[in-house]
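Student: As annotated by Swiss-Prot, domain 'ABC transmembrane type-1' applies to 57-236, with the evidence given as sequence analysis. According to Swiss-Prot, the experimentally introduced change Y390 to F is described as follows: Retains EGT binding. For the mutagenesis of Y390 to A, Swiss-Prot gives this note: Disrupts EGT binding. The structure shown keeps the original residue. Here Swiss-Prot notes a mutagenesis experiment, R454 to E, with the remark: Disrupts EGT binding. Here Swiss-Prot notes a mutagenesis experiment, R454 to A, with the remark: Retains EGT binding.
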Amino acid sequence: MLGMGVFKQLIKELYEWLLHSMDMATQHLVAIVLKISVVKYLIKEFHDRFIYFIDLLAQHFIIVALSGFLVLVFGVLIGVFAFYNSKARAFLLPVVNFLYTIPSLALFALFIPVIGVGLKNALLVLVLYGLLPIVYSTYNALKEVREEVIKAAIGLGCNPKELFFRVHFLLAIPQILAGLRIAVVMLVAMAGIGALIGAGGLGQAIFRGLNTQNTTLLVAGSLIIALFSVLADKFVSVFQHENALQRLFSQNATQKQKRRVYTNLAVFLFLLLASALWLIPRNAIEEKPLVVATKPSSEQYILGEILSLLLEKHHIPIKRAFGIGGGTMNIHPALIRGDFDLYMEYTGTAWVNTLKNPLTQKVDFETIKKRYEKEFNLLWVGLLGFNNTYSLAISKEDAQKYAIETFSDLALHSQNFDFGAEFDFFEREDAFKGLMKAYRFHFRSLHEMDINLRYKSFESHKINALDVFTTDAQIKELDLKVLKDDKGFFPNYQAGIVIRKEIIKKYPEALKILEKLDSKINDETMQDLNYQVEVLKKSPKIVAKDFLERLGL
């Protein structure tokens, strides 16, 4: 029987052959049909998730508006200070340059221990990133004011304050606006990455689409961000057109220019107010909602929705903070700080990564529960019933070719395999580092990639061995051979609910509600739920709702 990857390759080759066999008119017709099909899927996505996209758009607008305002204020102030103070200039300009060179994800992660996750973190990073074009455009504009203009102003009796506001700053406005246009477009794009730290915004749609293999959702989120950036650039260009803002400040703007500037500002303020009002809980909840966090994967989105829907059914207000980048590394400290209230964790991750136990020790759930309560004031509320442990997988064809059943068998033939895994797999002691010591693999090549690209790389034959989670839907879709960990290297990764102890005091009924999920999901059930989201392209919320209804919860 043909593997799914081979089948897809045959379809692709057949499509290319048909395309080359067609005349130009037929090719154009096919292209039009494909475009209509894509647009149809996008329209359906927008229709089905209208409220979801409006929420994200409002969040994104507020993030960009606040960060853009702060960037403009601080950027101009720093640029002016650098212009007037040569010692400060020698320090400030290189620092602004340096901040811009730091990878954005690293900067987001850097501030998590200091100010936590969410909007505050996102605003700080966006402001630091957005300073460069504003600072340099302000500084260069002030520096380029001609000497004869300055002398003429002084000759007319301008004092230093008037010289700055009526000459330097007034002449610098067009260049500052040019810098602002660059900064705003950059902020619109950068704000999308803020979704990884729970800041919300349209990036959430992109990362959710990536994590759940939902290309339509990914494209929809990307298109809205692209449209947003075009409109944001257009907004700033109104002030720049025919030097409208400069002429307004110099009190010689035409009525048409005044009308355009004031209308532009009025529309902006209206949208800002509308976004703020939209994001106020529509059911006027006065009490602070519980924040449910998840890691960035389909399984976690589904489990997060199961928790959220179950608690909401019992009238407990919920806020979703799904797809937090870095997983446990960022969620656990945020939970301790109170930024999040509960999430799904795995016993193996808790045992090795959080509690720092050696891999040689067997995972002991009772010890995990006691230490979490004692050291972090966190409670484990039972286990769901499935073990999403690591394993390694290859194609069934390669398994048959080399007679591979176990990790040890793979080690003997590892020189014939290109191995791929997510970035953190190569760094963790309970993953690649320890695995190499236990099995002595000598792979032909190693490929680090985003966790959601492993299977695509396998399908495209860039790798032929990879790490998997035993509940992954793609194991079933691609008909992979999951190998046996014959030395028992990987610990158990039983899924359980971790919640702040204070929440149980506030909502004592939450404990009994969550305990209803104890032992309700086995490995096959979890793999099927993942399959519905990643392969059948169902919404995690719909899948979670159907699952709870089947359980009578």
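Just so it is clear, glycine is given a Cβ too, placed from its N, Cα and C backbone atoms.
Give me the local environment of each listed feature.
Tutor: Counting only residues at least six positions away in the same chain, the Cβ atoms of F425, D430, A431, D467, V468, F469, T470, F490, Y493 sit under 8 Å from the Cβ of Y390 (mutagenesis position).
When secondary structure is read from DSSP and collapsed to three states, Y390 (mutagenesis position) falls in the strand class.
In three-state terms derived from DSSP, R454 (mutagenesis position) belongs to a helical segment. Neighbour list (R454 (mutagenesis position), Cβ cut-off 8 Å, at least 6 residues apart, same chain): G420, A421, E422, I463, L466, D467, V468.
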